[in-house]
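*Asks:* Pulled these from Swiss-Prot:
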DOMAIN    127-512  domain 'FH2'
MUTAGEN   I213 to A  Loss of actin binding and organization
MUTAGEN   K360 to A  Loss of actin binding and organization
MUTAGEN   G361 to E  In rh103; excretory canal tubulogenesis defects including shortened canals with multiple lumens and increased canal width
Amino acid sequence: MTSDTIRQTLDELLLDKNGGSSNEARAFFLSQIIDQLKLISSQTDAERQLQKLQLKDPNDNIVKATPPPPPPPPPLISILQQAPPPPPPPPPPTLKAPPPPPILGLKTPSKSLKTPTPRPKECPTSFLPKKEKKTKTRTVQWSKINASVVQDDSVWGKLAKASNVDIDFDLLDNFFGIESLAVSGAAEVVKKSTRKDAHVELLTAKRSQNVAIMLKQFKNIDELIDDVSQNKPVAEIDALQNLFGMLPQSEEEEALRRYTGDISLLSPPSSFFYRLVQIQFYRLRIETQIFLSDFSRLMRELAPNVEILIRTSQEILTSPTLPRLLLIFVNMGNYLNGNNSQGNAFGFTLNSLWKLIDLKGNKQEFSLLHLLVTCEPDLVAHLQEELSTLKDASQISFDEIKISLKTLRDGRCKLEKQLETCSGASFTQFLELIKIDCKFELDEFGANYDKLTELQYQLADYFCENRNTFQLDECLKIFNFLMNRLQQTLKEHVTRETRKLKKEEKKETQTTRECEKTMKKPEKIDLFDALTASNGGPESPRKRAAGILDMRQKLGNVRIRKLRDVTTLESSFTPPPPPPLESPTDSTSSKENESVKPAKTSTNYEMCNDLESYITSLTRKRASHLPKAPPKEEPKLPEVLPEKSKIALKIEKIPEKIDKPPLPQAAPIIPKLPQKSIKAPSTVTTRSKVPPPTAAAAVRIVSVTTTTTPTKTAELRKPGARSPKTTVATVPKVTVVPVSRVPVAPSTPLSRRMSAPVVRKPTMTAEKKREITMKPSVSTSARPSLINTSSHPMVRSPLPKMSVLEKPKPLRITRPTVIPQSPTVTSSARPSGLRQPAKPKWV
């Protein structure tokens, strides 16, 4: 029984006189269901049709009919039994639940109506608000009653006829509002408030998610659909390749084509595929655009690579230096393999170059390439010039070119056949590009490829390799590696030779310097011979002494004026005449000094000094304007004292023993001598009280110190220099003490003294000494009493530091006091002018 027969039979049964309007409603619903049966081919279609026929409230809840469904009428069953039972239509394979239950559910509400009042189709005006909603508010969770259930005698039927109600909707917005909404119709407001995501999904969840991620790669989906439909090139070619791998499958494509609902209800992935499926031959259009894009890109890459390989192969075949290199390798290998079966070789394979390159000698840093570079240093430069494109060609894969060419040829032929089968003017442009342009470029590229293949065979024959196993890529990589190692070895060789030359030059330079030093080294001359030889020559003062000469002369002039004053005072004594002033250096005359000239100073003589030479010349100039002393003989020791005593003839004779009355002045200054060695002073004087001179002898008395040694002038020093300590005290009376031979301490030579001024230390006053807290100079561990525990500053103790086991030593030994003796003591007598030291003070 067909669907039309079933509809006609149902119409006859339902449109009877007893059924009334309820039967008409049943017939209407049944006709809709029968019409939809043609569109149901899968479970998804059945579920979709079921959702359309179900009655739902605003919250998507199914409205169940209150009265139970009545049993079917018996006349319908009897008629169906009398009719011959037709074969039942085959159910859909994927349909699990048949649609009759919802059909019966839809019948029950119409049968449960007791009154024949017509069902209101629209909501009564009394129930609708008088103001459009502009604010998003909270929703009311209730169960909505359908208009078909409402009866006239019910409360909702009576309220539908009631008058309008005045409600303050602004107050509702204030209390229940969330956010404002765009002004739209009442139907849209109800639709938005019922459900947020009311999308129909024709794909699985995972499939829909992957498609949504892929669509984000396109800037504009609508523009993409237009470009595909009009055969325009797509800018996002990479995204188009991803899209080609995710196109709808056959089942998905069939479901998309059967969809007749609203497109706006579909999800974005389903909507995109739905629009794409509507384009005729959409898959072929996308595939053609991808092929054309890949074809142009591969041609731009492969064509230059093939040309480089052709050029490099020709350079290897025509290079004259490469056979020379192989000849050197063969000779070296046959020499090294002369005692085994590997010798006397006619050649070697290209793979053997890997082992020849890494062949090391008895030293790890020396290889076979080092020897080759040493023998033929220009070989590397010639090879680099002849094989200029070898480095670029070694990075190209010949197998990839072969595979790409085969792929392009197969793809072009396949698309050409597909486009020819598709009728229509829309594919004319694609067909011309594939059939004419692409074929021409492939033919030209194939000719170059065939030429490269022929060169590969020539190289195999050139190096005596097998054509079937010879690979152009491997050959180019071997020669490129050989070139790199040769360049590296050449750099090492040049660096080694440069270092060797620098080392030899440095050695020659050192040898030359040593020879020059030996030639310039003067002979060692005796100092006495040098001084004797330089007596008659002119003086050669140094530049350093010339600067000091002016200051020394100024200082010398001041000191000389003082000496002249002294000589004038000494000359005032009438009896006897004063002794003549002697020269500062020696008692000899100036003529004798002029005759003897000092030796010139030089760095070769260790005992010579520039300052000594300068002082000698300075004293010679001073002695030139002084009165010359008559030559005198050296006085004998016993006669020295009587001659010196003639100086004080006019002075009263000094008694041998002098009574020293107590002096109000301070004690005499006694110089301290170092302990353990007492040396006799060069000048011995005594301080004595002399009565005031008379009027007759009212002359100025100049103190003259008499010694057995020749007199010397004062040393010349710079202003501010510290004068040496002297023990000579000037007194109104000269006391001459006859002293036996006393060893005179020689004065420090001028050559050992510093010419720089002595820096004076600031003197410490007594008040400053009191303020400074001094540490005890004695060990406080041995003497606890010395520890200062008071707040008063401690005075520096004169006691020396002592250890616990050390024996006490005398703190000070008194200086020997000189006792005047009579001048009649002979030189052979024992010196008795020294008083024994007093007892030492013990700790």
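Yeah, the Cβs are placed from backbone N, Cα and C, and that goes for glycine too.
Walk me through the surroundings of each of these features.
*Replies:* Around I213 (mutagenesis position), no same-chain residue at least 6 positions away in sequence has a Cβ under 8 Å from its Cβ.
Around the Cβ of K360 (mutagenesis position), a 10 Å sphere holds 11 further Cβ atoms from the protein chains shown.
Long-range Cβ proximity for G361 (mutagenesis position), meaning a same-chain Cβ under 8 A and a gap of 6 or more residues, is found for S367, L368, H370, L371.
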*Asks:* Using DSSP and three states only, what is G361 (mutagenesis position)?
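*Replies:* The residue in question, G361 (mutagenesis position), is coil (DSSP, three-state).
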